[in-house]
Amino acid sequence: MMKFIALFALVAVASAGKMTFKDCGHGEVTELDITGCSGDTCVIHRGEKMTLEAKFAANQDTAKVTIKVLAKVAGTTIQVPGLETDGCKFIKCPVKKGEALDFIYSGTIPAITPKVKADVTAELIGDHGVMACGTVHGQVE
């Protein structure tokens with residue numbers, strides 16, 4: 001029993017500060033960091049600034065990149081409105097296949113955003129389909 005507790009504590013410490021995410025593409029996303037988030041659920045606060053940083057390898061040559069953010073709430077998936085969709089404002093375009101990219105997106109969570117729990121999926125879409133995709137469990141407070 002003590003060995004299990006020690007192993008659990010070691011895993012918890014090793015995971016501290018790391019955001020748990022699911023790569024919903026083909027393994028392009030190597031790292032995801034959201035300001036103030038760690039563990040299995042990312043809690044963001046209305047009216048506060050947040051920064052998302054994703055490191056990924058481009059899986060295609062593309063002249064443009066489009067950002068698409070989806071939220072799954074109570075079994076229904078909706079596209080999140082009001083967010084910037086031009087990915088070239090956050091990474092240098094054109095993009096070359098195999099290029100290591102660091103995507104940084106900053107913004108303020110609108111104060112009128114309802115308190116909700118959702119699975120949030122962000123996709124970066126190039127000329128030939130999805131370039132990178134990640135899903136996190138999120139909660140707005």
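Any Cβ shown, glycine's included, is placed from N, Cα and C.
Heads up, this one's the original sequence, none of the swaps are in it.
Cβ environment of T35 (variant position): K49, M50, T51, L52 lie under 8 Å away, each six or more residues apart in the same chain. In Swiss-Prot, the entry for natural variant T35 to S states: In Lep d 2.0201 and Lep d 2.0203. The structure shown retains the original residue.
Record note (Swiss-Prot), natural variant E48 to Q: In Lep d 2.0201 and Lep d 2.0203. The unchanged residue is displayed. In the three-state DSSP scheme, E48 (variant position) falls into the coil class.
Sequence-distant contacts (6 or more apart, same chain, Cβ under 8 Å) of E53 (variant position) comprise E31, L32, D33, I34, D102, F103, I104, Y105. Here Swiss-Prot describes E53 to D as a natural variant; the accompanying note says: In Lep d 2.0201 and Lep d 2.0203.
Looking at Swiss-Prot, you'll find the natural variant A71 to T noted as follows: In Lep d 2.0103. Cβ-based neighbour count (10 Å, all protein chains) for A71 (variant position) stands at 17. Classification of A71 (variant position) by DSSP places it within a strand.
Under its natural variant entries, Swiss-Prot includes A118 to V with the note: In Lep d 2.0203. Around the Cβ of A118 (variant position), the number of neighbouring Cβ atoms within 10 Å comes to 19.
Residues within less than 8 Å, Cβ to Cβ, of E48 (variant position) and separated from it by at least 6 positions along the same chain comprise T108, I109. Calculated from their C-alpha atoms, the gap between A118 (variant position) and A71 (variant position) amounts to 6 Å.
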